[in-house]
Amino acid sequence: MSLSTIICIGMAGSGKTTFMQRLNSHLRAEKTPPYVINLDPAVLRVPYGANIDIRDSIKYKKVMENYQLGPNGAIVTSLNLFSTKIDQVIRLVEQKKDKFQNCIIDTPGQIECFVWSASGAIITESFASSFPTVIAYIVDTPRNSSPTTFMSNMLYACSILYKTKLPMIVVFNKTDVCKADFAKEWMTDFESFQAAIKEDQDLNGDNGLGSGYMSSLVNSMSLMLEEFYSQLDVVGVSSFTGDGFDEFMQCVDKKVDEYDQYYKQEREKALNLKKKKEEMRKQKSLNGLMKDLGLNEKSSAAASDNDSIDAISDLEEDANDGLVDRDEDEGVEREYTFPGEERTKGEVNENSAPDLQRRYQEAMQQVGKTASSETAENIAKYIRN
């Protein structure tokens, strides 16, 4: 069985790090210890042993001092620095894939620093292109007892799913404090969610959501997210007691199968399309360069000239084809003979035939004029092209 990657994402205070600790303990109890990676550079202490820890190579406070950044800017910069070595991280994980079945990754609590940053996309894409990857979106169940907060969390989960395009499991954490049954019901029953909105209005009066713009907006969003809910696996867990982690791992196995069946093919299509577009862009740039240099026009003009003429000497040879053959070549018996200079002054013989020399000279002048004219025209055409 190939190694699968679980990327844990959640808002600050959702219990993400505690979830990682309990998941690590659960898998070790099952005799399948995971390969653990910590990507939170600002955490002071992690309650689990990490095989790769971003804090070993990047000092968060030094980044703040050297680059004069605030907390969130330092987290983004730390992730940027770490992402430059992501190929080495992938290589290390690949070397251990025969010893581990799962790789679990903890991310910063400032969720936007990871999800919406370029470094977060690089890290996610690198793992997703090498291993079956699943997103575990951790939700604080007690905080989501309000319909407004619940809807906001679901919209955030939807945006993460759209951004990563990876299988997602919505994990309702802290079920030891508040059961997640109400959330599962809201996701599957629209009327139940409407009743919760009305109840919120009754409890909070004018501050509730039972009427007006907010009520209409929340109802519309719940209808819109109905298709989104159908693609999710939802599980309730308690990081404090350990309840629900068996169900969570079953969901992971299911999502890994979905990754191999659907997401992997879609990702390959997307990569091939991207590669094809890049090749087309390079070819277009090359054609533009050739056009700017004028190489295409010159080559096409030379090709057309080669089809019609090869050289100017060929024109002259073709023009000479119109010359009149000598009488000897034609086998005609000469009608007169003049010795010396008299060859050009003789009289016509007894048959009173036309002066053959005059006819010969006229023919030569006419043929020479025609050949020269054709040669001049062809030369002019060659120069113009």
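Even glycines carry a Cβ here, placed using N, Cα and C.
Every position carries its original residue.
Taking Cβ-Cβ distances under 8 Å and a sequence separation of 6 or more, the neighbours of G15 (GTP binding site) in its chain are I138, D140, N173, K174, S239. If you look up Swiss-Prot, you'll see G13, S14, G15, K16, T17, T18, N173, K174, T175, D176 marked as GTP binding site, on the strength of similarity to another entry.
For D106 (mutagenesis position), the same-chain residues 6+ apart in sequence whose C-beta sits under 8 angstroms from its C-beta are C8, K16, T17, M20, V36, I37, N38, L39, D40, V46, A50. In Swiss-Prot, a published mutagenesis experiment is listed as D106 to A, annotated Impairs nuclear localization of RNAPII. Completely abolishes RNAPII binding.
Here Swiss-Prot describes Q110 to L as a published mutagenesis experiment; the accompanying note says: Impairs nuclear localization of RNAPII, but does not impair RNAPII binding. Around Q110 (mutagenesis position), the same-chain residues at least 6 positions away in sequence with a Cβ under 8 Å from its Cβ are A12, P71, N72, I75.
Quoted from Swiss-Prot, the note attached to the mutagenesis of E112 to K states: Impairs heterodimer formation with GPN2 and GPN3. If you draw a 10 Å sphere around the CB of E112 (mutagenesis position), it holds 14 other CB atoms from the protein chains shown. According to DSSP, E112 (mutagenesis position) sits within a helical segment.
In the three-state DSSP reading, T175 (GTP binding site) counts as coil. The separation of E112 (mutagenesis position) from T175 (GTP binding site), Cα to Cα, is 25 Å.
Listed binding-site residues: N173, T175; maximum Cβ neighbour count within 10 Å falls on N173. Non-local neighbourhood of G13 (GTP binding site): G109, D140, R143, each in the same chain, at least six residues away, with C-beta under 8 Å from its C-beta.
For the GTP site, whose binding residues are given in the record as G13, S14, G15, K16, T17, T18, N173, K174, T175, D176, the maximum C-alpha distance rounds to 17 Å.
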